[in-house]
Amino acid sequence: MLAPRNTETGVHMSQTEADLALRPSPSLTSMGPTRLGPPPRRVRRFSGKAEPRPRSSRPSRRSSVDLGLLSSWSQPASLLPEPPDPPDSAGPMRSPPSNSKEHPEGTWTGAAPVKAADSACPELTVSSGGPGSREPPRVPDAAARERRREQEEKEDTETQAVATSPDGRYLKFDIEIGRGSFKTVYRGLDTDTTVEVAWCELQTRKLSRAERQRFSEEVEMLKGLQHPNIVRFYDSWKSVLRGQVCIVLVTELMTSGTLKTYLRRFREMKPRVLQRWSRQILRGLHFLHSRVPPILHRDLKCDNVFITGPSGSVKIGDLGLATLKRASFAKSVIGTPEFMAPEMYEEKYDEAVDVYAFGMCMLEMATSEYPYSECQNAAQIYRKVTSGTKPNSFYKVKMPEVKEIIEGCIRTDKNERFTIQDLLTHAFFREERGVHVELAEEDDGEKPGLKLWLRMEDARRGGRPRDNQAIEFLFQLGRDAAEEVAQEMVALGLVCEADYQPVARAVRERVAAIQRKREKLRKARELEVLPPDSGPPPATVSMTPGPPSAFPPEPEEPEADQHQSFLFRHASYSSTTSDCETDGYLSSSGFLDASDPALQPPGGMPSSPAEPHLCLPSGFALSIPRSGPGSDFSPGDSYASDAASGLSDMGEGGQMRKNPVKTLRRRPRSRLRVTSVSDQSDRVVECQLQTHNSKMVTFRFDLDGDSPEEIAAAMVYNEFILPSERDGFLSRIREIIQRVETLLKRDAGPSEATEDALSPQEEPAAMPALPGPSDAELQRSISPEQRSWAAFSTSPSSPGTPLSPGTPFSPGTPPVFPCPIFPITSPSCHPYPFSQVSSNPCPQAPSSLLPSSSGASQVPFPSPSLPTSSPLPFSPSYPQVPLHPASLPTCPSPPPLPSTTAAPLLSLASAFSLAVMTVAQSLLSPSPGLLSQSPPAPPGPLPSMPLPLASCDQESLSAQTAETENEASRNPAQPLLGDARLAPISEEGKPQLVGRFQVTSSKEPAEPPLQPASPTLSRSLKLPTPQLTSESSDTEDSAAGGPETREALAESDRAAEGLGVAIDEEKDEGKEPQIGGSSPILSQPSPVWMNYSYSSLCLSSEESESSGEDEEFWAELQNLRQKHLSEVEALQTLQKKEIEDLYSRLGKQPPPGIVAPAAMLSCRQRRLSKGSFPTSRRNSLQRSDLPGPGIMRRNSLSGSSTGSQEQRASKGVTFAGDVGRM
């Protein structure tokens, strides 16, 4: 027991000694009495919690530092003999061990390191430390709480919306996810769908108001775009951000980065990934370009192609921002130079710029190198791009297929680049769906049925299709659908239902590829057929339009360079074609107005109001005197003069053409047309310009605010017109402004126009002698809201009489129109024929029922279209046709017109058909008295009415006209003017030059004397029914009705007012023309196709020289004509039947005269200019006019004449004796 005590005592003593050594104040002797009572308790308190922390911790720290020293001191003290202690001191010395049971042994020695550790880890002292021991852990706890508080505040900030859309649907959070040069993108939320969106703020402070408005309109257009490869546009609005106006776009949120970030991360793109993503980009571009109007991205690059994480597909983004970027930074960098096509620098671009940018994107994806990275600045890039130098990275492309595609996309000439459709059908981008469709037999390009093979890949044979296990099927173009064929295969068990979509897609793509190939071959053939530019195009393929199954796209042929002022315009306002007419403009009255330059004398030859005007209800006979080439003026010159074009290279006025080759010269030049006129708020005219490089530019100008000089300067600056064309463009714009102002004034006072229509004598005097577009051309472009009353067709009327808004109009109801009024003036004073014909009903009742088939108006009897909107259209080969003194009643006031006069001024109630124009090559008669042999047009039955004749005897006119008709009817088999054919010209006789046209006259029959006839013509006029079936005619009519007898024809002829140049030719059978009304020339000719006699339908001297005497050419033309006749007839019959079925299904009664859409399509007529056009465009430009009800017209302007009366009768077309005959 003593040893432990000694040990414990030794330990205790060593501790005490240590304390004493550290504390120099008290001695050991003085400590004895102090340890009698309280010291042990103090020792216990020292080990307990009573002592303050400084006293308890200080020894602990010191013992830990001096542990080794204290241990060394305690060891010798235990070995030395102890001095004798007082007996009373043993108790206190032993008291600590007695109390040491509460604390384990070694509390002071062994606990010393523990306390040292506690000093390093304060949290361990909490269990035994004093009150101050909680302080050290409180410091890190506060920092953690601060961090948690900041995190919560940040989360609250991020989840709290800082802005909302005007409708409250979209929320903006203050989380920036992207920033560009002019935009900042934040995270947003669609509260309706709870889908995150991208909130884009676009700075527009540098934009003008017009540019801002334009961009807003583009964004509005982009909202409706939904495609899997297009970033969705949800909404947009204007907002004010920090006092600045900005545009906010809400788009689909793309969180997986862009192609640019992908290339930075992976550097190299695998071929299959390149193929798949490139195909998806192409699909997105194809979707944009197939919109109407096409949407151009204009800033396509890898930074704007986003990747969707879940599906791994790509989407094209930043749509519509290129315009804004160009406007904002026009003075620095326009777009992204590395991806900009050469034409982008000129700001003249189309869909091809996106193809160029796509090629650069593919180049970057294939090489992971930025295009033109070798260039130091944008100027070097510009020089390389415009010079056609490819970037250096192009030569690093390893895959030949990819290199070929890139090369085809980045060509300098945009016309040589691939199209999106070409790229989608390229083998590299073709999807492997395990289904292959191929032709079972070679395609000849003609058969409507395709024999195809469907092969399915066999997984057991390495993906190769099985041999001799193809499914052969027949696909009818235009009738079968790929989905229907695939469904039939599924129903028959040939393919499984899971393969329905791949099979349908494969069939659809193969058929589309075959059709594209056929179209290319067809165009190539047409280009081969086209003659050289030295001469006019022959009337071959250009006159054989295909069956008009649907409205074709508008051909790009504006009118600024129309080198002939046609006297006849298209006057159709049917609801089907009113918004898609090409150039058939109308005046407010629907016909040529008095201010039409085609009806005016040239400059320096003013019209004389004192000249008497002979009012002819339907027509009058004309003599055909021989006219030598030395005549001062010819109708050919008048007809072909380019008064309507400010850019004309033709002579003005009555000057004769010195160089006929110059007339039909072709060169690239701008063409201008008026598309719309609006006077709702501002008087705005919209025009369409075809530039010298065949680009279409649509522009508008204010009649009051814009000057022609400013417009011309802008056009020259933008290189839309050449500087050499500026003067012509200026004059053209001035003429358009004058015509539009005249038209708008006339529209403002229709009642005045109606009053003016009653006085035809005053009208020609007011005609300004200004060449330019006629008011008739501008009328069609008047907006429908201003022309709600304009849905009428061409019909005779007094001039300037507008159709009242309440006038009912339907295709089957024949409107009642007054007879046309024609001023007959002296040829010496009026080289241009006048026409005061209007298509609107005159308020007066003395009007005859003159039906018209132009537009939608139909006549209830078998009569071809009889529009009266044109005077006599003189074809290039048409001879001069002055009035014969004996053929028409002469008035006391006008001097007699000698037969030797070279330029008679004629205005007929209806223009001659193309048959007359083409036959006119042989119409030049040697004697001036040939009028009696010209059969007048047999008019239709008209109610009795007084015929207004200006200072002329109506009875004498009727008598003389009837005499002519009797004479003509008595010689039905006698050839009128010989065998007249369009080409080859095989008539005998020396060709003579009429104006600038070479005309050959063959036979000159004797001139029979005129015989008196009954004057009953004035009481019963019959409607002229021109059955025009010459080479140029497109009116092979088939009507319900039996053939007319010769007597009925003669009676019909006697009722005419003497249109004397009625000739019909029968080229196919080689027959002589029948005089007894075999091809009576219309007093109401078909309005539209007469326009084409000048440029392509009749042989002028140039055409004769260039085209030659090729018989095979015309034989082929005849075959094409017959083919198209049958196709159009079948189509029109089918469409008419479908319309009747539709009416029956709707429970309505079909209207009396149903016109099939194919027939209405023929109203889309435009005048042909001298410009060089491919044959396909000429096909689309030449379509016949609407036939009358019951008349089935063939839409072919080509072929030979088959116009004998017997042939017409065999085709069911008759000249009705009265209105009710059908």
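Glycine is treated like the rest: Cβ placed from N, Cα and C.
Original residues fill every noted site, and no substitution is shown.
Annotation comment: Swiss-Prot describes 171-429 as domain 'Protein kinase', evidence class sequence analysis. Per Swiss-Prot, the feature ATP binding site maps to SER181, THR251, GLU252, LEU253, MET254, LYS301. Among the sequence features in Swiss-Prot, the mutagenesis site LYS183 to Ala is noted as follows: Abolished serine/threonine-protein kinase activity and ability to phosphorylate OXSR1/OSR1 and STK39/SPAK; when associated with A-318. Here Swiss-Prot describes ASP318 to Ala as a published mutagenesis experiment; the accompanying note says: Abolished serine/threonine-protein kinase activity and ability to phosphorylate OXSR1/OSR1 and STK39/SPAK; when associated with A-183. Positions annotated as active site, proton acceptor by Swiss-Prot, on the basis of a curator's inference: ASP318.
Overlay of Swiss-Prot feature records on the structure.
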residue	record	DSSP class
SER181	ATP binding site	coil
THR251	ATP binding site	strand
LYS301	ATP binding site	coil
ASP318	mutagenesis position	coil
- At its widest, how many Å does the recorded ATP site span between Cα atoms of SER181, THR251, GLU252, LEU253, MET254, LYS301? 20
- How long is the line from the C-alpha of THR251 (ATP binding site) to the C-alpha of ASP318 (mutagenesis position), rounded to the nearest angstrom? 9
- Message: Counting other Cβ atoms within 10 Å of each residue's Cβ, which of the recorded positions GLU252, ASP318 comes out lowest?
- Response: GLU252
- Task: Would you mind reading off the Cα separation of GLU252 (ATP binding site) from ASP318 (mutagenesis position), to the nearest angstrom?
- Result: 11
- Item | Spatial neighbours, same chain, of LEU253 (ATP binding site) - Cβ under 8 Å, 6+ residues apart | ARG187, GLY188, VAL195, GLU196, VAL197, ALA198
- If you tally other C-beta atoms within 10 angstroms for each of the recorded positions LYS183, LYS301, the top scorer is LYS301
- Message: Just to verify a number: CA distance, LYS183 (mutagenesis position) to ASP318 (mutagenesis position), in angstrom, no decimals.
- Response: 11
- Message: Give me the count of other Cβ atoms within 10 A of the Cβ belonging to SER181 (ATP binding site).
- Response: 10
- CB neighbours of THR251 (ATP binding site) within 10 A? 22
- Could you pull the average pLDDT for the domain 'Protein kinase' (171-429)? 86
- Item | Euclidean distance between Cα atoms of MET254 (ATP binding site) and ASP318 (mutagenesis position), Å | 12
